[in-house]
Structures are given as C-alpha cells and as structure tokens.
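This report concerns only the one structure given below.
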Amino acid sequence: MASNEASTSAAGSGPESAALFSKLRSFSIGSGPNSPQRVVSNLRGFLTHRLSNITPSDTGWKDSILSIPKKWLSTAESVDEFGFPDTLPKVPVPALDETMADYIRALEPITTPAQLERTKELIRQFSAPQGIGARLHQYLLDKREAEDNWAYYYWLNEMYMDIRIPLPINSNPGMVFPPRRFKTVHDVAHFAARLLDGILSHREMLDSGELPLERAASREKNQPLCMAQYYRLLGSCRRPGVKQDSQFLPSRERLNDEDRHVVVICRNQMYCVVLQASDRGKLSESEIASQILYVLSDAPCLPAKPVPVGLLTAEPRSTWARDREMLQEDERNQRNLELIETAQVVLCLDEPLAGNFNARGFTGATPTVHRAGDRDETNMAHEMIHGGGSEYNSGNRWFDKTMQLIICTDGTWGLCYEHSCSEGIAVVQLLEKIYKKIEEHPDEDNGLPQHHLPPPERLEWHVGPQLQLRFAQASKSVDKCIDDLDFYVYRYQSYGKTFIKSCQVSPDVYIQLALQLAHYKLYGRLVATYESASTRRFLHGRVDCIRAASTEALEWAKAMCQGEGANVPLESDREDEEESRKVKFSIYSKDHLRELFRCAVARQTEVMVKNILGNGIDIPLLGLREASIEVTGEMHELFKDESYIISQCFLLSTSQVACSTDSFMGYGPVTPRGYGCSYNPHPEQIVFCVSAFYSCEDTSASRYAKSLQDSLDIMRDLLQN
C-alpha cells in the first residue's frame with residue numbers, strides 16, 4: 001500500500017523489497033524464541049538497522065512494510081491465513097486468448113458491426129504469434145512473479161489517483177442510516193460520543209490483531225479473504241496532486257502510537273478532539289460527549305465568519321492541489337493539515353437541509369420509509385453525498401478524508417467516504433457493527449457530560465487574499481456541480497429477494513438483468529455497464545468489473561419489449577387506467593421469454609464467477625494497456641480503438657451495497673451522459689439509489705426508477721407460477 005509520501009510505486013517491487021520480504025519470511029510464528037512477540041522485536045531491530053542505511057529516494061520498502069497485515073504480527077490462531085503472500089494467492093494473469101475472446105463477447109451488444117469488425121482485426125494483429133500481445137502478456141506474468149499484486153497500482157491510478165474531477169458526487173459515496181430522535185443538544189453529543197467510542201474500540205481491535213478473518217461465502221466457499229483494506233479505513237487520507245493524487249496511510253509506528261484524535265467540524269469550524277492520550281488513557285463516552293458538547297456550543301458563538309477551507313476539497317483535484325500548496329506556505333496551516341490527515345475520522349456536525357432541497361419523485365412511487373421532519377430519504381442522501389452546497393454543509397467537510405461521520409441536529413446521520421482506500425463492504429460492516437451495538441445497548445442516564453477536561457483545540461487557518469478569492473470561486477463551482485445532480489432514492493416494495501430466490505435465481509443476477517431491461521425500455525439499446533466484483537480472494541485484491549450488458553441480456557430485453565424499441569410507454573406513465581387493463585397480445589410465448597431469461601441469467605452468472613475468481617477482462621486489459629506504454633513507450637492501437645473507448649465509458653454504473661440495517665448508500669454517475677444505480681435487496685423490498693445529471697437531456701433519475709418499477713413488475717409476472 002502507499003506509504004506516507006510515496007503513492008504510485010509498484011507494491012513490493014525492487015531488490016530492497018525482495019530482500020526485506022526474504023528476511024521477514026525467515027521468522028516463524030510459534031512459541032519460544034520465535035514467538036510473535038520476539039518476531040516484533042526482531043522486526044523492529046531489523047528495520048532500525050535498515051532505516052539507518054536508507055536513502056531519501058529509496059521508497060520501495062515502504063510499500064511492502066505497510067502491506068503486512070497487523071494480524072500477521074499477533075498471537076491469534078489464524079495469523080498464517082491472514083493476507084500474507086504464503087497463504088493468499090496472487091491476482092492471476094489470464095491467458096491472452098481467453099481475455100481477447102471474452103473482450104469480443106463483451107463488445108458485441110454495445111458496438112456496431114463495423115466497430116466490432118475493426119476491433120477483431122486489431123486483436124488478430126495484437127495476438128498473432130509474432131505480435132506484441134504475447135510479449136506484453138509475458139511482461140505481466142513476470143510482474144506477477146516479482147510483486148505482491150501486479151495490478152494494484154495500475155488499477156488504483158486508473159480508478160482514483162489519476163482522475164481530476166471533484167470527489168463529491170463523482171467518486172465519494174454517501175450512506176444514510178435510520179434517523180435518530182434527538183430531543184436536546186446533549187442527545188447529539190452523546191450519540192456522537194458513542195460512535196467515536198465505537199471507532200476507537202475498532203482501532204484497538206485492529207492494533208491487537210483481533211479482527212476476525214473473513215471467508216468466501218460462495219463459489220469455492222471458505223477461502224480466506226484479504227483483509228488489508230480494513231486496516232486502511234482509520235487514520236488515512238487522500239492527498240491532491242497537480243497531476244496525480246497520493247494516499248496518506250498510517251505507518252506502523254503511528255498505528256502503535258497511543259495518541260488518538262479526531263477532527264470535528266461544526267459550522268465550518270474545525271476542532272481537534274483527543275480520544276486517547278499516553279498521559280491520560282482513553283476517554284470515556286461521557287468525557288467524549290463533553291468535548292463534542294463544547295464544540296456544539298462554541299462554534300455558533302464565534303464572532304468572526306469561519307474560513308470554509310473544507311470547501312476547497314470539493315474542487316477539481318489539480319485546483320485543490322494548488323490551493324493546498326498555498327495553504328502549506330504557513331506552518332500553522334501545515335500542522336492543521338497534518339492533524340486532519342492523521343485523525344482517525346472526521347466528524348461533521350451539520351445543520352439540516354431544507355425539506356424541499358432538490359426534491360424529486362414520480363407519481364405512483366411508494367412513500368419514503370424514513371423521514372427527519374419534512375425531509376425524505378432522497379433529501380438525506382444529498383446531505384451525505386455532498387453536504388448541500390456552500391450555503392449548507394459542503395464547507396463543513398473534508399472530502400479527502402477516508403471516513404467522514406455526519407450527524408445532523410434533526411437526527412439525520414450517516415457518512416461520506418473517500419473510495420480509494422477501501423470498497424464499501426469494509427465501511428458498511430464497520431458502521432453497522434457500531435450502530436447495532438448502540439441499538440442493543442441504549443443510552444443509560446449518565447447525567448450531564450463531564451467538563452473536567454481541557455477544551456478541544458480549535459484549528460485556526462491563516463489565508464491570504466489569493467486564497468480568500470478562491471473560496472468565492474470554489475463556492476460557485478461546488479454549487480454548480482450540486483445543482484446538476486439528479487438523485488432519487490426509490491424503494492421497490494412489491495417483492496424482494498425472498499421471491500427472487502424462489503425463482504432459483506441469484507438476487508444480484510436478477511437485479512442486474514432488471515437494470516438492463518429498464519435501460520432498454522427507455523433507450524432501445526444496452527450500454528457498457530459496470531458492476532464491482534470483489535477480488536479479495538487474492539492478496540491485496542480490490543475489484544474487477546462484471547459487465548452485465550451481454551448478448552443474451554439484449555436478446556431477452558428485446559423480446560420482453562415485444563419489439564417496440566426505444567421509449568416504450570411505461571405502465572406508470574399511462575393516465576388512462578382502462579388502457580393499461582386492455583388485453584395485450586404477445587409476440588413471444590412465456591415459455592420462450594423464460595428460456596431467454598434463463599440464458600441471460602446463465603451468462604450473467606458465468607461473468608460474475610469469472611470475475612470473483614480473478615478471470616475478468618478489465619484488469620487484464622488495463623494491464624496490457626499500461627504494459628504497452630512501459631515496454632514500447634506508447635499505447636497500442638487496440639486501446640485507442642473506438643470500441644475500447646465505448647467499453648470504458650460506463651453509461652450505467654452499478655453496485656450492490658447490502659446492508660443488514662435499513663440503510664443505503666448512493667453516488668453519482670461516472671460519466672456526464674450516464675446513470676449511477678446502487679441497490680440494497682431486502683427480503684420483501686429493494687432499495688435503489690438512482691443518479692443522473694440534469695445537464696444531460698437524455699437522462700432522468702426518476703424516469704429510470706419508473707422503468708425499473710415496470711421492469712421488476714413484468715419480470716415477476718413472467719416468472720411466478
């Protein structure tokens with residue numbers, strides 16, 4: 001993983017790294033002289049000697065050291081099963097001909113015959129016996145042998161570090177939990193304290209190596225899963241760069257440091273709250289609550305208007321990088337930035353958005369389940385994703401921070417998280433664990449919070465005229481982006497995964513086909529579709545892409561629409577109810593439609609399984625593309641091809657975010673002309689978070705949600721007995 005300063009060097013590369021890992025592997029886990037405690041002591045001594053001889057440019061070792069899971073150095077029983085190279089396999093490099101065959105198959109439903117034929121010719125040249133493809137493939141195989149995860153930094157840079165657009169909406173998801181009922185400001189402080197106490201307890205569990213090992217629950221069940229991303233959630237932060245971003249990840253020394261703090265932001269004012277210190281130990285919940293209460297009472301009373309520094313983190317990455325450089329010209333600002341980066345989390349204490357903020361919906365939709373006053377679930381999701389703009393809470397954020405807990409005075413709460421360090425599953429599981437503990441052990445009457453502690457330190461920013469001007473410019477830029485977001489939380493309540501499973505279909509596969517049908521009903525075509533597939537069966541595995549737009553799905557969608565083509569009238573659009581009750585004559589029999597559906601299910605399942613077992617196409621294609629640049633100095637024509645560009649423009653970006661609580665997570669589209677759609681299947685309902693941009697006349701979040709409703713309805717009619 002990236003070190004404090006280095007961001008893009010290949011994981012575990014270079015002779016120094018190889019020597020270090022050779023040294024580490026010579027230690028054995030057991031009792032006596034080679035006990036874990038002795039290993040730690042020996043390791044520290046070895047590193048002290050190693051560091052004394054290191055040069056400033058020698059950074060490859062950092063990635064390897066920081067990639068060692070903490071639990072490997074613990075006394076827990078299954079240490080040898082936890083993310084270490086000897087037990088977790090490396091990400092594979094699939095055979096070249098297999099990747100190219102699957103690539104052609106993925107292009108068939110989303111390209112024209114002429115485009116596809118051109119691509120096939122390029123692939124023939126690329127894959128010829130004397131072509132460059134075999135050479136590049138061997139380059140990746142060699143890279144796999146030399147490194148812990150040959151694809152990690154290719155993928156990290158492609159997905160995150162090289163992207164220059166703003167984080168909110170475009171990259172950072174927002175998550176909404178069931179709202180609380182706060183009667184007083186003390187309730188807000190106590191709830192915040194309980195969340196932070198849970199974060200601190202989780203930190204202690206990581207440090208002690210007690211994080212339970214997860215195993216695969218499907219397809220070659222019981223395989224151990226890489227847990228590395230769980231160790232990157234707390235105390236980490238993204239750093240902007242003019243050309244490329246980097247990551248701040250806590251070093252082993254910092255993980256063992258007894259000082260723990262969070263940064264609390266209230267009304268754009270920032271405070272450092274120490275949760276645990278070497279000179280006084282861990283704060284109790286009541287003591288933490290007293291610190292939060294101080295912030296809640298102090299921030300509104302300050303005479304000067306606060307400097308909304310957090311607003312700058314919502315700007316395009318290169319712009320924010322230059323602003324950050326200006327901030328760092330003052331040493332006091334440098335210290336503030338360090339406190340934010342090293343904080344376990346950022347806690348944002350918000351004011352509520354107006355009830356009519358960006359209000360959306362459609363006639364016939366089911367009512368929202370959760371409300372906070374006059375605010376519905378869509379409104380609450382806006383607050384978590386972007387804060388509502390410069391007049392609301394967008395300056396009350398630090399969008400670079402991996403985890404921002406957000407609590408609003410009206411009971412709305414959730415989080416916004418920066419995506420580069422971890423996938424959603426690690427974030428969701430951490431917050432749901434803390435939330436369930438709070439629900440299972442309600443607040444006891446602790447009386448008023450204790451006030452014997454010194455107050456939190458308020459971070460004061462020192463900015464010149466140039467930065468003052470940038471705040472005004474950033475306000476306009478951020479507000480424009482937020483005004484363009486078309487976002488809608490839609491609950492489909494006719495059925496959920498209980499019915500889907502009764503049809504002998506995976507709920508994820510079923511919903512993915514519903515998303516394809518909904519798109520076809522509106523546009524008469526399928527488009528490149530992204531669904532994240534976890535590759536945590538492999539060392540430092542993150543995700544690959546399940547491409548749901550298949551030829552089989554296209555044939556089924558065409559048949560389901562009875563050949564009507566694009567902009568099929570939706571049942572929920574019809575004003576005349578009698579019209580919708582008329583008998584409709586089908587071109588295809590139900591048996592034929594069911595057979596097409598089963599074929600689409602089989603193909604979607606096949607693609608899903610290939611991806612989770614490390615045999616997808618997007619990671620290998622990315623590797624071949626980057627290898628062509630590294631080996632020949634230029635990108636091969638195959639990756640400049642129109643079909644490749646189409647395949648990488650994900651007009652439908654989707655992901656299943658399964659929550660055991662009645663929570664949901666949403667995000668914006670990944671392209672100006674596309675949709676974002678997360679989903680959370682429950683036994684008797686499915687929650688969708690649909691997003692689009694108003695600046696695109698061809699897309700509409702509410703209309704896509706309506707098409708989803710109709711698609712799910714007719715799929716039930718097709719499959720139920």
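Cβ atoms are placed via backbone N, Cα and C, with glycine included.
As written in Swiss-Prot, here are the features:
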MUTAGEN   HIS261 to Leu or Gln  No effect
MUTAGEN   HIS386 to Leu  Loss of activity
MUTAGEN   HIS386 to Gln  No effect
MUTAGEN   HIS419 to Leu or Gln  Loss of activity
ACT_SITE  HIS419  active site, proton acceptor
BINDING   496-508, SER534, GLN656  CoA binding site
Please identify, among the mutagenesis positions HIS261, HIS386, HIS419, the one with the smallest Cα-Cα distance to THR498 (CoA binding site). HIS419
Of these mutagenesis positions, HIS386, HIS419, which scores lowest on Cβ atoms within 10 Å? HIS419
Could you check the binding-site residues GLN504, SER506 and say which one's CB has the most other CB atoms within 10 Å? SER506
Let me know the most crowded of the binding-site residues, choosing from THR498, SER502, GLN656 and counting other Cβ atoms within 10 Å. GLN656
Compute the C-alpha separation of SER506 (CoA binding site) from HIS261 (mutagenesis position), stating it in Å without decimals. 43
For ILE500 (CoA binding site), name the DSSP secondary structure in the helix/strand/coil scheme. helix
Within 10 Å of the Cβ of HIS261 (mutagenesis position), how many other Cβ atoms are there? 20
How many whole Å apart are the CA atoms of ILE500 (CoA binding site) and HIS419 (mutagenesis position)? 30
Same-chain residues six or more away whose CB lies under 8 A from the CB of GLY496 (CoA binding site)? PRO507, PRO681, HIS682, PRO683, GLU684, GLN685, ILE686
